[in-house]
Amino acid sequence: MIGCGACEPEVKMAGGQAAAALPTWKMAARRSLSARGRGVLQAAAGRLLPLLLLSCCWGAGGCTAAGENEETVIIGLRLEDTNDVSFMEGGALRVSERTRVKLRVYGQNINNETWSRIAFTEHERRRHTPSERGLGGPAPPEPDSGPQRCGIRTSDIIILPHIILNRRTSGIIEIEIKPLRKMEKSKSYYLCTSLSTPALGAGGSGSASGTVGGKGGAGVAGLPPPPWAETTWIYHDGEDTKMIVGEEKKFLLPFWLQVIFISLLLCLSGMFSGLNLGLMALDPMELRIVQNCGTEKEKNYAKRIEPVRRQGNYLLCSLLLGNVLVNTTLTILLDDIAGSGLVAVVVSTIGIVIFGEIVPQAICSRHGLAVGANTIFLTKFFMMMTFPASYPVSKLLDCVLGQEIGTVYNREKLLEMLRVTDPYNDLVKEELNIIQGALELRTKTVEDVMTPLRDCFMITGEAILDFNTMSEIMESGYTRIPVFEGERSNIVDLLFVKDLAFVDPDDCTPLKTITKFYNHPLHFVFNDTKLDAMLEEFKKGKSHLAIVQRVNNEGEGDPFYEVLGIVTLEDVIEEIIKSEILDETDLYTDNRTKKKVAHRERKQDFSAFKQTDSEMKVKISPQLLLAMHRFLATEVEAFSPSQMSEKILLRLLKHPNVIQELKYDEKNKKAPECYLYQRNKPVDYFVLILQGKVEVEAGKEGMKFEASAFSYYGVMALTASPVPLSLSRTFVVSRTEVLAAGSPGENKSPPRPCGLNHSDSLSRSDRIDAMTPTLGSSNNQLSSSFLQVYIPDYSVRALSDLQFVKISRQQYQNALMASRMDKTPQSSDSENTKIELTLTELHDGLPDETANLLNEQNCVSHNKANHSLHSEGAI
């Protein structure tokens, strides 16, 4: 600097020695301070000293303008441009190797040669240790009270020989950072400045021209000679003097190639993770099931997966090893791109967890069969690639853990699985009940399903098989009935209803006779017998009914067998199907809850057919009365329930004159009394043959055939429509009308044998031809109004003794009226009274003229005792 005596006389030096006076003054100030304020002065000296010098020079007026001979003062460095590899961190510059960095130099008289006064060293500035300081005393002085020389100037940082000036107070220099040595991750360098401008003029090329602290060109007292040519370099006394050079960030691969590899590895990671869950979740048992009963696509998938899945441990080791290798490589590549900080952790976690774990496992958990089958070639490839490592480990696992069997369900688990999956499977409720019942068969005993003894229908062994007993058996609806003697628990025999097929109730056969003849074996079982064992016994065909007993050892005395109830095959089947089997004879829906069955129809009451001797003149059995009643109600439309109630029909059949007998006379086969119907003779009654044979002659051709029991005739006599029979109509019938009326297309239905429905008339023309001569001679007796007359065109003659039903039109009409009254809602007393009055009119009513005419022509006289045909007059 130029001389400045007013401010600092000791600092006046020539040429390059002015810069060296600054540290000397600072060191003198340090020695004059107390130990307590030493640190503060030390921190402020380096920054405030240049400013004090400048203010001193300007204030005293002794400082000259800056010129070419003015010394350069360097205050500090700052990083000009910051980026990913060059930045400020904690007051130090952090740069990367193999880079060029621009630094801004701050100071006074910055010129084009300032770059040559800056250097860096690898050695850190020496600091006093606590042991070198006195406890409570002042710090030991610096060596010879001079500045510290820099160590060897490093060659790793090269100062490029140019500077960009800015107002002589700052400039921009550029440095080049060379590569670090091997095994070095980072390295610290420290700023040094020279006391003179190197290689500049006579006074600056070799050494300092003045002395500092009484020493000559040897440099700072107490230090070895300067190592760099003849220039003295000292540590820069400031805070921003440290530069940290870090390792250059290198990518393992080019960036674009790394992105491709990362994407591929993410896909492989997801595949391994998904296959690990999807394939290992498919146990061998499930794959076999799918192979046998899945869809065609599922069968194909299972067939491709099953050989690989059979080697479970080998597959598991291959998938896990591949997954670990892929994830490790992926982590390294992501770390190389994102770095090793928090960003790298977040990126790696998101990439692996979301795209490598969550997404593929969510897909494979639902579509593992399809994904595993479509990627089976990749699975086999990686199993081959990892064979050296995964196969030995898998064999070790096989030896330690044993063979993999798969998921096996016992009865309880299978039943619970069906219940839990009920909303999602296609089983209907009945199918599910049957499956549950079959699975629970071995867990239940016969005592759980048996019918208790008190609720069983049983018959005493002393019973007589008359109509009352057999009716009771039929009404019970059971096919196998236990027979007891004395107490109900003493079951000695078994009666099958089919055993009564050849039993006549009129014979009053003792029950013991039937049971001893058939001698059905009794089957006893204990109350703890399982239902599956009971079903096997029933399947052997020994019996479909078993008697349940238990050993009673309660109380005093010897143990004995106690009968609890009976169990049937139907009970076991009902337990399997979880539903009650009801037929038309069941009384209860369940033999335990005793819930009544709601029958849609009235139950048949066989007691109505139990007749007394005084009710009928002709003795018939209750069975025949029942058969006759059912035949008329079902086969003859005129007596169907829609026309006449069954109760009224039964009362009609029980009237004394409805059922009649006719004794056949062998000597006089064609006597008038042997004819039930004669051709062209009007009648008003219906006939049903019960026993015997008749000969029917029908048509103009006189065709003859025989008929027997349950053939009937004269239905139209009961329901014949009114026919106009006026005298004028009778005598004006022409031959043409007769022929026209007798055309083959009109209602011709000759009588049929074998109990089939017989026609009432062959043709309307035949009836007209027959009516003309008969009614023409009786025109004085008949009115010109309508007459309900039925004229058969056939003859019915007895061929043997007959027993038949004969119902007149009047009786039928009264019965119809009684049926209508029976259906009309009214009090029961008035109803029964009116019905009885109506039925009484069947024989109390006065016959009209037509009835008298019919009676005269068809009444049969009693020629022999006990061989007569009852008069067909109104009942």
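Cβ atoms are placed via backbone N, Cα and C, with glycine included.
According to Swiss-Prot, the feature domain 'CNNM transmembrane' maps to 251-431.
Confidence in the domain 'CBS 1' (450-511), given as mean pLDDT, stands at 91. Taken from Swiss-Prot, the feature domain 'CBS 1' applies to 450-511, supported by sequence analysis.
Under the heading domain 'CBS 2', Swiss-Prot lists 518-584, citing sequence analysis as support.
N112 to A appears in Swiss-Prot as a mutagenesis experiment; the accompanying note says: Loss of N-glycosylation; 90% decrease of plasma membrane expression. Less than 8 angstroms from the CB of N112 (mutagenesis position) sit I163, L165, each of them six or more residues away in the same chain.
In Swiss-Prot, the entry for mutagenesis N327 to A states: No effect on N-glycosylation. The structure shown retains the original residue. Close to N327 (mutagenesis position) in the fold, though at least 6 residues off in sequence, lie S269, I352, G356, each with a CB less than 8 Å from its CB. In the three-state DSSP assignment, the secondary structure recorded for N327 (mutagenesis position) is helix.
All chains included, 17 other C-beta atoms sit within 10 angstroms of the C-beta of N527 (mutagenesis position). In the three-state DSSP reading, N527 (mutagenesis position) counts as coil. Looking at Swiss-Prot, the entry for mutagenesis of N527 to A says: No effect on N-glycosylation.
Under mutagenesis, Swiss-Prot gives N591 to A with this note: No effect on N-glycosylation.
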